[in-house]
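Below you'll find the structure, written out as structure tokens, and then a few comments.
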Amino acid sequence: MKKNTLSAILMTLFLFISCNNSGKDGNTSANSADESVKGPNLTEISKKITDSNAVLLAVKEVEALLSSIDEIAAKAIGKKIHQNNGLDTENNHNGSLLAGAYAISTLIKQKLDGLKNEGLKEKIDAAKKCSETFTNKLKEKHTDLGKEGVTDADAKEAILKTNGTKTKGAEELGKLFESVEVLSKAAKEMLANSVKELTSPVVAESPKKP
């Protein structure tokens, strides 16, 4: 959900809440009639929407970081910057590239560790576990990946999800992608459901007996 849309929703909620609060100081009979009708709890819904959107934005940051690893793997392994062609071939010198991928993986873990939401706890924990497993795999393979002359083959096994063999991290990276995808979908659904509560039908209570 776009930030402008969320801001508009929250502003509308604020106006509704303000109007509801001001009505309580007015006519008693009018208040009694109003209280017999139950609409959505706007204060509660406002918090749900704000919290849901914060989680979704954080997950999108993680998705962007993952995409950067994907982009590096697809386009930068075995390459160097060329003044005319953009990227030119330079095989088997991928040490700095792998160090960058590792740095991004630790940032992903940091972002996921900061996520807190009871409704998404299971999916957040699953993504955290996959993130930690991927980062640890890169560290475990430091003999092959922690040097300047990392071969193209080893680099692909570490961070290219579509590579034939994935023994140095690519398999774990694929699972991390999947877990974050599941988390993102759940976060979007949670936000959509919170917004839907705004349109919940008003329920009239049975009049109280004198």
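Note that the numbers count up from 1, one per residue, in the order the chain is shown.
Note that Cβ sites are derived from N, Cα and C of the backbone, with glycine treated the same way.
Among the mutagenesis entries in Swiss-Prot is Lys60 to Tyr, noted as: Wild-type virulence in mice, no antibody response in mice, decreased heart colonization-. Long-range C-beta contacts of Lys60 (mutagenesis position), restricted to its own chain and to partners at least six residues apart, with a cutoff below 8 Å, comprise Ser184. For the recorded site, Lys60 (mutagenesis position), the DSSP three-state label reads helix.
In Swiss-Prot, the entry for mutagenesis Glu61 to Gln states: Bacteria are non-infectious in mice, no antibody response in mice. The structure shown retains the original residue. Long-range Cβ neighbours of Glu61 (mutagenesis position) (same chain, at least 6 residues apart, Cβ-Cβ under 8 Å): Lys111.
Other Cβ atoms within 10 Å of the Cβ of Glu63 (mutagenesis position) number 16 in total over all chains. What Swiss-Prot notes for the published mutagenesis of Glu63 to Gln is this: Wild-type virulence in mice, no antibody response in mice, colonizes organs like wild-type.
Asp51 (variant position) counts 17 other C-beta atoms within 10 Å of its own C-beta, drawing on all protein chains shown. Asp51 to Glu appears in Swiss-Prot as a natural variant; the accompanying note says: In strain: 2591.
Quoted from Swiss-Prot, the note on natural variant Leu56 to Val is: In strain: 2591.
For Ala103 to Val, Swiss-Prot lists a natural variant annotated as follows: In strain: 2591. DSSP assigns Ala103 (variant position) to a helix in the three-state reduction.
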For Ala103 (variant position): intrachain residues, at least 6 apart, with Cβ closer than 8 Å: none
C-alpha spacing of Glu63 (mutagenesis position) relative to Leu56 (variant position), in angstrom: 10
